[in-house]
Amino acid sequence: MAAAAATAVGPGAGSAGVAGPGGAGPCATVSVFPGARLLTIGDANGEIQRHAEQQALRLEVRAGPDAAGIALYSHEDVCVFKCSVSRETECSRVGRQSFIITLGCNSVLIQFATPHDFCSFYNILKTCRGHTLERSVFSERTEESSAVQYFQFYGYLSQQQNMMQDYVRTGTYQRAILQNHTDFKDKIVLDVGCGSGILSFFAAQAGARKIYAVEASTMAQHAEVLVKSNNLTDRIVVIPGKVEEVSLPEQVDIIISEPMGYMLFNERMLESYLHAKKYLKPSGNMFPTIGDVHLAPFTDEQLYMEQFTKANFWYQPSFHGVDLSALRGAAVDEYFRQPVVDTFDIRILMAKSVKYTVNFLEAKEGDLHRIEIPFKFHMLHSGLVHGLAFWFDVAFIGSIMTVWLSTAPTEPLTHWYQVRCLFQSPLFAKAGDTLSGTCLLIANKRQSYDISIVAQVDQTGSKSSNLLDLKNPFFRYTGTTPSPPPGSHYTSPSENMWNTGSTYNLSSGVAVAGMPTAYDLSSVIAGGSSVGHNNLIPLANTGIVNHTHSRMGSIMSTGIVQGSSGAQGGGGSSSAHYAVNNQFTMGGPAISMASPMSIPTNTMHYGS
């Protein structure tokens, strides 16, 4: 059934028909498609009648919240057809670049100049009609309230700025794309969840011929403004909508995206990233290409007691005369269900991390609905295990080199930080013991995961477990330097301070005996509080690094160190490590940590 009346008008006639109920208002967004052709088909008298406009027309679509107003104009700006298309309108796509609308006993076939024009028109129409004819994969897996909040959040320029100012993130993406320019030169690119469009601009810098930038939030409008102001409208096409619901006019050579959340999987955008492979050519690539989740046991009595102390508020027998103690158990459960988002000194880790890898080129969406990570840790230290720490690395495996982006605690801090999941009952383990178990992540419709962790010390049989809600983390990061664990000093710090000073030229800060050049002991003598130590662990082959002091809560930019002697690679391969500020300083025994995955090609480790 037609939603509104429409009239086809012969050449030279004035406009006819009006937008029906629910039609687009005067403030709606207008999209223009030149070169359209119109064919009217009817059988009012029992015979098929056809009328085709001989000249190309200009089609205008005025998008509204519930319907789209469509009008076609001749070169003389005479309206030859006008109607409103809502969710009740009978309509369908025809072939690769045509669309048919049935109004009463007449049908109107609109042919667009290019398949790209048709896809843009079709995406606008689907958005206006509310997608009620079929539910997309995204809609099936996501609660509406969660989706609304999610896209509203990413529609703010301030949030885009927060991500763009994570210079490790942004700089690594740009370096990965530009250093692998042959993967982009004259290629077709799909940017999934483009946000401000920054990755699309990087692809354009690398020489991409066409970039389709898909964005479901209102940020798409801002991205379109940036595309126009940077004179890239001929190469970057912003497509408003979800990648599960829009249409692309052609297959692409490479997909780029920044789909990672806390613990890699939070927000479930990785599934949209994998869904986009329906547009990827068989020989196509994806940036990022693989993702590694690392987990390791940690000890942190201070964090553990913080959570219990908060819950002890409910242990009061007389709070303004009310006994709250009956809720203390529920409060403990609630606080310990929260994953803790912050950073930490790497020396709290008690074993080498276990790695779980997702190859985005091979993985399917369903693989991320239930993620089971078995682990077996060989304990390097004795003490209480308070939980598991998580971080991730992603690799951009290009034709020229592989670039890594890491959120490891040894690396410069990013807006992903690290995540820790506590046990309600800590486990005691000795050096040489094995801690085994499973971390199970079950996807939920709130665009997140329910986490179940079960761990056991094999030698004693002692076991602990916890259930956590990744959608409701505790943001603990304060911008201050994380403290090393108690008992980390194996010589006198006071003596070391003065002994170290004797090896320095205090006026110039010249390094002696391999100490970092930027360490100025005069700051210690003046008060010591300005010396920034973060994630204190000496790593082999890191080279001399500039150590800068950052403001509280800031995301730091990178320094550069070339030619690490510990570079890996085959014969003739090159390796560059873009090292960072105050992440690597001296102190404490090293803990063996899993390094980024070795790829048999030229590799680069930028800002990570």
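The backbone N, Cα and C atoms fix where each Cβ goes, glycine too.
Confidence across the domain 'SAM-dependent MTase PRMT-type' (147-454), taken as the mean pLDDT and rounded to a whole number, stands at 97. Under the heading domain 'SAM-dependent MTase PRMT-type', Swiss-Prot lists 147-454.
As a published mutagenesis entry, Tyr154 to Ala, Phe or Arg appears in Swiss-Prot alongside the note: Loss of S-adenosyl-L-methionine binding. Loss of protein methyltransferase activity. All protein chains included, Tyr154 (mutagenesis position) registers 20 other Cβ atoms within 10 Å of its own Cβ. In three-state terms derived from DSSP, Tyr154 (mutagenesis position) belongs to neither a helical nor a strand segment and is classed as coil.
Annotation source Swiss-Prot lists S-adenosyl-L-methionine binding site at Gln160, Arg169, Gly193, Glu215, Glu244, Ser272. Glu215 (S-adenosyl-L-methionine binding site) carries a strand DSSP state (E or B).
According to its DSSP assignment, Tyr173 (mutagenesis position) is helical. There are 24 other CB atoms within 10 A of the CB of Tyr173 (mutagenesis position), with all protein chains counted. Here Swiss-Prot describes Tyr173 to Ala as a published mutagenesis experiment; the accompanying note says: Reduces protein methyltransferase activity.
A simple way to gauge crowding: the CB of Ser217 (mutagenesis position) has 22 other CB atoms within 10 angstroms, across all the protein chains here. Mutagenesis annotation in Swiss-Prot: Ser217 to Cys or Thr, described as Loss of S-adenosyl-L-methionine binding. Loss of protein methyltransferase activity; the structure shown retains the original residue.
Annotation of the published mutagenesis Ser217 to Ala in Swiss-Prot: Loss of S-adenosyl-L-methionine binding. Loss of protein methyltransferase activity. Localized in the nucleus; the original residue is retained in the structure shown.
The mutagenesis experiment Ser217 to Glu is recorded by Swiss-Prot, whose note states: Loss of S-adenosyl-L-methionine binding. Loss of protein methyltransferase activity. Localized in the cytosol.
Long-range Cβ contacts of Ser229 (mutagenesis position) within its own chain (separation 6+, distance under 8 Å) are none. While the structure shown retains the original residue, Swiss-Prot records the mutagenesis experiment Ser229 to Glu with this note: Abolishes dimerization.
The annotation that Swiss-Prot gives for the mutagenesis experiment Glu267 to Gln reads: Abolishes histone methyltransferase activity and reduces coactivator activity. A coil conformation is recorded for Glu267 (mutagenesis position) in the three-state DSSP classification, outside any helix or strand.
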Subject >> Recorded S-adenosyl-L-methionine site residues Gln160, Arg169, Gly193, Glu215, Glu244, Ser272, farthest C-alpha pair in Å >> reply: 25
Original post:
Got a sec? Which of these recorded positions, Glu215, Glu244, Glu267, has the most Cβ atoms within 10 Å?
Top reply: Glu215
**OP:** With H, G and I counted as helix, E and B as strand and the rest as coil, say where DSSP puts Ser229 (mutagenesis position).
**Re:** helix
Subject >> Minimum Cα separation from Glu215 (S-adenosyl-L-methionine binding site), reported as the residue among mutagenesis positions Tyr154, Tyr173, Glu267 that achieves it >> reply: Tyr154
Subject >> Rounded distance in angstrom between the Cα atoms of Glu244 (S-adenosyl-L-methionine binding site) and Ser217 (mutagenesis position) >> reply: 14
Subject >> Spatial neighbours of Gly193 (S-adenosyl-L-methionine binding site) among the mutagenesis positions Tyr173, Ser217, Glu267 [C-alpha, 10 Å] >> reply: Ser217
